[in-house]
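Now, the feature entries from Swiss-Prot:
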type: MUTAGEN; residues: Asn38 to Ser; note: Mildly decrease HCV infection susceptibility in cell culture
type: MUTAGEN; residues: Ala43 to Ser; note: No effect on HCV infection susceptibility in cell culture
type: MUTAGEN; residues: Val45 to Asn; note: Abolishes HCV infection susceptibility in cell culture
type: MUTAGEN; residues: Ser53 to Asn; note: No effect on HCV infection susceptibility in cell culture
Amino acid sequence: MASTGLELLGMTLAVLGWLGTLVSCALPLWKVTAFIGNSIVVAQVVWEGLWMSCVVQSTGQMQCKVYDSLLALPQDLQAARALCVIALLLALLGLLVAITGAQCTTCVEDEGAKARIVLTAGVILLLAGILVLIPVCWTAHAIIQDFYNPLVAEALKRELGASLYLGWAAAALLMLGGGLLCCTCPPPQVERPRGPRLGYSIPSRSGASGLDKRDYV
């Protein structure tokens, strides 16, 4: 029962992590306008994401534009896109594999095979969490580096958006769920070596009987 509870908890965390990754990759809130200087009121706020950028006017009107050309995008943005898509597919595959080998399903009857399937699902989810973590940390490092770079104009400086924080949380949920699934795998049973069987052997008396017969001859 404890193993089943850990599996359900791990799969629940993995589902939440997958949904968080999907929302983080879809929202254009990876980079937002940095409020630098004494003036708080600005004419517009810029949001930048993996797939589009949005401009929010001071009146509340928002205009979004999807990136048209893939080749015109920076290489770091292309890599972040690819890693996020691969992470989403891997996490979905890990969830399907976990459902197949879960204790509460009857897709596989063998208990040993179920344990190996759940362990595989946990490893896949751990890998998906790492793939989510790479573009999020990469983008955050680039934003912080440009923010403190005196050569970058203040109008071009950005701050960390909400999608980055959501991406960190989603990666943590995926890795935590994958770790719980790996912990549900039972340890291999080691057979204890059997000791030598103790028995009693009756000594042969043929030699003694032969000597006795020769003595009488």
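Every residue gets a Cβ built from N, Cα and C, even glycine.
Heads up, this one's the original sequence, none of the swaps are in it.
The Cβ of Val45 (mutagenesis position) lies under 8 Å from the Cβ of Val32, Thr33, Val55, Val56, each of which sits 6+ residues away along the same chain. In sequence order, Pro28, Val46, Trp47, Cys64, Lys65, Tyr67 make up the list of same-chain residues 6 or more apart from Ser53 (mutagenesis position) whose Cβ falls under 8 Å from its Cβ.
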